[in-house]
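> Relevant sequence annotations retrieved from Swiss-Prot are reproduced here:
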- 7-39: domain 'LisH' (DOMAIN)
- ILE15 to Arg: Disrupts homodimerization (MUTAGEN)
- ILE15 to Ala: Mildly reduces homodimerization (MUTAGEN)
- PHE18 to Ser or Arg: Disrupts homodimerization (MUTAGEN)
- 41-93: domain 'CTLH' (DOMAIN)
- LEU96 to Arg: Disrupts interaction with smu-2 (MUTAGEN)
Amino acid sequence: MSSIEIESSDVIRLIEQFLKESNLHRTLAILQEETNVSLNTVDSIDGFCNEITSGNWDNVLKTVQSLKLPAKKLIDLYEHVIIELVELRELATARLVARQTDPMILLKQIDPDRFARLESLINRPYFDGQEVYGDVSKEKRRSVIAQTLSSEVHVVAPSRLLSLLGQSLKWQLHQGLLPPGTAIDLFRGKAAQKEQIEERYPTMMARSIKFSTKSYPESAVFSPDANYLVSGSKDGFIEVWNYMNGKLRKDLKYQAQDNLMMMDAAVRCISFSRDSEMLATGSIDGKIKVWKVETGDCLRRFDRAHTKGVCAVRFSKDNSHILSGGNDHVVRVHGMKSGKCLKEMRGHSSYITDVRYSDEGNHIISCSTDGSIRVWHGKSGECLSTFRVGSEDYPILNVIPIPKSDPPQMIVCNRSNTLYVVNISGQVVRTMTSGKREKGDFINCILSPKGEWAYAIAEDGVMYCFMVLSGTLETTLPVTERLPIGLAHHPHQNLIASYAEDGLLKLWTD
C-alpha cells in the first residue's frame, strides 16, 4: 500500500483544536507561538459573522484572540470597536482598548495621525455620528468587517483528533489487528498490534448452536470486524450470536427483549456492509431488508426486489447500493437512498446463485445454475463477458475473488467434485478436486481471509480443505450427517462455521 504523507502543521492544528475545545487557552496560545501555526477556525462562519453584524464585540474579540489575522484587518476591527464604544459613551473601555491592545499599539507606531484622530474622538465631550460614519452606516461597516474577517477563517468538524483516533482503531479492528471487545490503552498501544495468525485448516469442533426442531440455518456470516456471527433461518428469524460461547447476543437490547430481526419467509442470504454496521438479508419471497445491527432497526426494505426468491445480496463499497441476484434469473442494483431498483442485468437463463462486486468496484460478477459466469460493467450494466468452466455445464454455486491476486483470480465452485481457479477472462489456472464421485459434488465453497486455503463442503457432509497455491487436498473433516447448506469463515481467526439441515450451526477451529 502506498504511503500517505501528513503535514506536521496539520497534526499541530489537530492538537490546537483539541486544546481549544478543552478550554486550555493558555496552552493553546503557547503552542501557536512556539510553532507559528495557528488554528484559524471557528465553530460556524455564519455565527461568527452574525456576532460581528450584531455588535457582540465581547464574543468577537474573544474569538479573534486565538486567530492569526492580517494586522490591517485587526486594526480595522479594533478601530471600529472603539468607535462604537465611544458612541455608547463607554469611554474608559474605549481608552483601555486603544492603549493596551496589540493592534492599536501597532497602529500608533505605523500611522500616528490615524491613532491621534482616534484619541481625539475618545476625548471629545460629544459624539457626532454623521461626522464619524459619513455616508457609510454603522451596519454597513460591520458587514464589511464581517466579510473581510470571514475570508480568513475556516470551519472544521468538531473533535477531529478524537474522530481520527476512533477511525484508526476501527480500521485496525476491521483488519484484525485489534481483538474485538477489548479495552485499548491508546497511549501505550498495548493492544494496538496483534500478532498475525498463521492460517491453518480446522481440525476439531469448538462448539455448536442448535436451532428449533422445525427450523435450521439457511445462511450465516461473520461480520468484517469480527464482532458478530449472524444466521438467517428457515422460519425467517435473523439472529446474532456470540461465537465464543455459542449463545444469543443478549448485550443487544432488542435480542434481550426477544424482539428479533425477522423476515416473512426463509432467509436465503445475508451480507454485511464493510463497516459491519449494516446487514442486508434476502428471503425466498423476493424481499430484501437492510438492518442496523446495533439496534435491530430496519433501515430500508425492498418488498419487490425480485419476483421470486433472493439468492444473493451484497453491499457496494460505499454502502450506497445493494446488489442482488434471484430465482427470476435477474441481477439487480437497488439504491439505499431511493429504495428503488436502479439497474437490471439480464442474460442468465436460470437461478442466480451468487453476485459480487470486483475489488475496485468497477465490475459486477454473477453466476448461475445455467453454468455460466458473467462479468458486467458496474455503471452501464452491459455484459462484458460470459464464460463457463469445465467440460460440463454444471450449475455454478458461488465465485470468490482471491485476495491480492495479481492478475486478479477467483475460485469457482460448481456442482461437481472440482474447484476451479480462473482469471477474469475465465481461463482455468488451477483445479482442486475431492476425487470422490459418489456424493462428492460440492455445495458451497469459502476462502480463508488471506486466500491461502479453500474449503468446500460436499453432499457427503464432508469439508474438503485445499491449499490454494498448490491445489492439493490437505485434509478432510466430516461436519454433518444431513444435507449440508454452507460455510462461513471468521475474518481473522482460523474459525469456520458450517450449517446444515440437521438444525446445527457448528464452529470448527484448528
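Yeah, the Cβs are placed from backbone N, Cα and C, and that goes for glycine too.
Don't look for the substitutions in this one, it keeps the originals.
Quick one: where do these features end up spatially?
Looking at the domain 'LisH' (7-39) alone, the prediction's average pLDDT is 85.
DSSP assigns ILE15 (mutagenesis position) to a helix. Within 10 Å of the Cβ of ILE15 (mutagenesis position) there are 16 other Cβ atoms, across all protein chains.
Close to PHE18 (mutagenesis position) in the fold, though at least 6 residues off in sequence, lie SER159, LEU161, LEU162, each with a CB less than 8 Å from its CB.
Cβ neighbour count for LEU96 (mutagenesis position) (all protein chains, 10 Å cutoff from its Cβ): 14.
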> Could you give the Cα-Cα distance between LEU96 (mutagenesis position) and ILE15 (mutagenesis position), in whole Å?
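So the Cα of ILE15 (mutagenesis position) lies 33 Å away from that of LEU96 (mutagenesis position).
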> What are the DSSP helix, strand and coil residue counts for the domain 'CTLH' (41-93)?
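Its residues fall into 37 helix, 2 strand, 14 coil.
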